[in-house]
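Only one structure is covered here, and it is reproduced in the block below.
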Amino acid sequence: MAKFFALKNFTALSDLHPNMANLKIIGIVIGKTDVKGFPDRKNIGSERYTFSFTIRDSPCHFVNVSSWGSEDYIRSLSESFRVAECVIIENPLIQRKDTEREEKFSPATPSNYKLLLSENHSMVKVCSPYEVDTKLLSLIHLPVKESRDYYSLADIVANGHSLDGRIINVLAAVRSVGEPKYFTTSDRRKGQRCEVKLFDETEPSFTMTCWDNESILLAQSWMARETVIFASDVRINFNKFQNCMAATVISKTIITVNPDTPEANILLNYIRENKETNVADEIDSYLKESVNLNTIVDVYTVEQLKVKALKSEGKADPFYGILYAYISTLNIDDETTKVVRNRCSSCGYIVNEASNTCTICNQDSSRLKSFFLSFDVLVDLTDHTGTLHSCSLSGSIAEETLGCTINEFLTMTSEQKTKLKWQLLLERSKIYLKLILSHRARGGLKVTILSCKLADPTEASRNLARQGHT
């Protein structure tokens with residue numbers, strides 16, 4: 001089909017200046033914010049509404065566009081197009097931008113100007129991709145920052161608190177996209193959030209959180225272990241609840257999906273090469289918590305953990321701690337206790353043994369996913385103050401603790417499994433834990449082991465002495 005809209009028929013963003021009139025601009029939408037309402041100072045008791053978006057018409061030129069007006073007009077305009085669609089803007093007002101003030105909350109652009117849309121005079125039309133020059137459509141895969149200007153996920157984790165509050169760029173692949181969660185704040189404002197798990201060659205899992213509808217909508221289109229993103233200007237913070245670094249999509253952020261850059265292509269090849277073959281990486285990514293153990297410093301006794309859990313009643317957030325204790329129950333040689341299970345390679349959940357399908361991914365049995373074997377062991381942890389029952393020890397952490405792989409374990413005789421059990425039982429260990437309140441768990445506390453290694457006797461004695469016991 002012929003291209004109806006050639007770039008030469010429109011004013012280029014590079015040619016903008018304040019005295020221009022009767023403009024017609026075409027561009028691809030590369031970023032967009034949610035609609036917001038503000039008290040109208042001219043009409044007390046009423047509100048004005050606004051949203052903004054960013055358009056691009058060439059590799060080097062993109063501008064921010066804002067619109068103010070009535071709620072009906074703004075919501076209708078916002079809902080008429082999405083990120084990655086091409087739009088024609090007629091009769092916008094050109095204004096010189098206050099770079100320092102405006103780019104604090106808006107995407108940084110190379111232009112000295114911004115566009116304002118008037119409810120009475122401006123118009124926005126959405127173009128069909130079949131009507132647009134392919135050069136324009138290809139811009140959606142070009143990051144707005146230099147392709148090598150980004151942090152690897154391992155660099156973010158390694159830098160830790162030194163990056164807290166910083167705004168940086170990230171190139172990563174999508175590990176998983178969570179379901180949007182909706183909530184109401186204490187002042188009755190409705191909100192939403194969506195957690196995206198990212199990974200790259202250096203880090204198996206890293207959290208990026210979306211708080212606005214536009215980025216959540218965009219994220220819902222991403223394919224796990226197939227989509228690569230270049231996220232420009234995300235905020236990095238230390239997540240005190242998960243004890244790790246995490247990224248947040250903010251109003252400055254522009255996300256380029258499947259960027260056409262050498263660096264992104266290398267990452268994409270890494271995903272494809274490891275998608276089916278590297279089972280160990282799959283196990284790590286699903287079952288090994290992406291928590292920097294160096295950030296967990298609080299030492300507890302079992303009794304103290306139970307008291308802390310009681311004080312945290314009503315809170316959904318996990319807490320973390322170190323426990324010097326013994327593994328007092330470890331049923332790995334009991335034929336009636338299943339300690340190795342199938343997990344879904346797509347989502348990491350335990351496979352239903354009766355149907356041999358994943359109940360999370362496979363409502364339709366014709367869409368069977370591949371599975372992998374994983375340790376799934378429940379252990380009791382005991383110190384001088386009490387016992388934590390049914391603590392989860394799984395995946396690669398279980399392999400490290402037991403000192404053997406899944407395949408090695410499956411070839412062991414019952415006698416060998418019993419010998420392995422007694423090598424681990426009643427040995428004082430340094431154990432890193434994640435704890436979360438759960439009415440389904442035994443004792444109301446779900447405990448996940450993040451690391452379990454033999455304790456250094458001097459270190460253990462010193463910490464236990466502080467608690468009045470050696």
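The backbone N, Cα and C atoms fix where each Cβ goes, and this holds for glycine too.
At each noted site, the model still has the original residue.
Note that the coordinates shown come from a computational prediction; the quantities given were computed from them, not determined experimentally.
Long-range Cβ contacts of Arg235 (mutagenesis position) within its own chain (separation 6+, distance under 8 Å): Gly165, Arg166, Ile167, Ala247, Thr248, Ile250. Under the heading of mutagenesis, Swiss-Prot lists Arg235 to Ala and annotates it as follows: Impaired DNA-binding and exonuclease activities.
Under DSSP, Ser251 (mutagenesis position) is assigned to coil, being neither helix nor strand in the three-state scheme. One entry in Swiss-Prot concerns the mutagenesis experiment Ser251 to Ala. Its note says: Impaired exonuclease activity without affecting much the DNA-binding activity.
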For Arg235 (mutagenesis position), just give me the three-state DSSP call.
-> strand
For Ser251 (mutagenesis position), nearby residues of its own chain (Cβ under 8 Å, 6 or more apart in sequence) | Thr33, Phe105, Ser106, Asp212
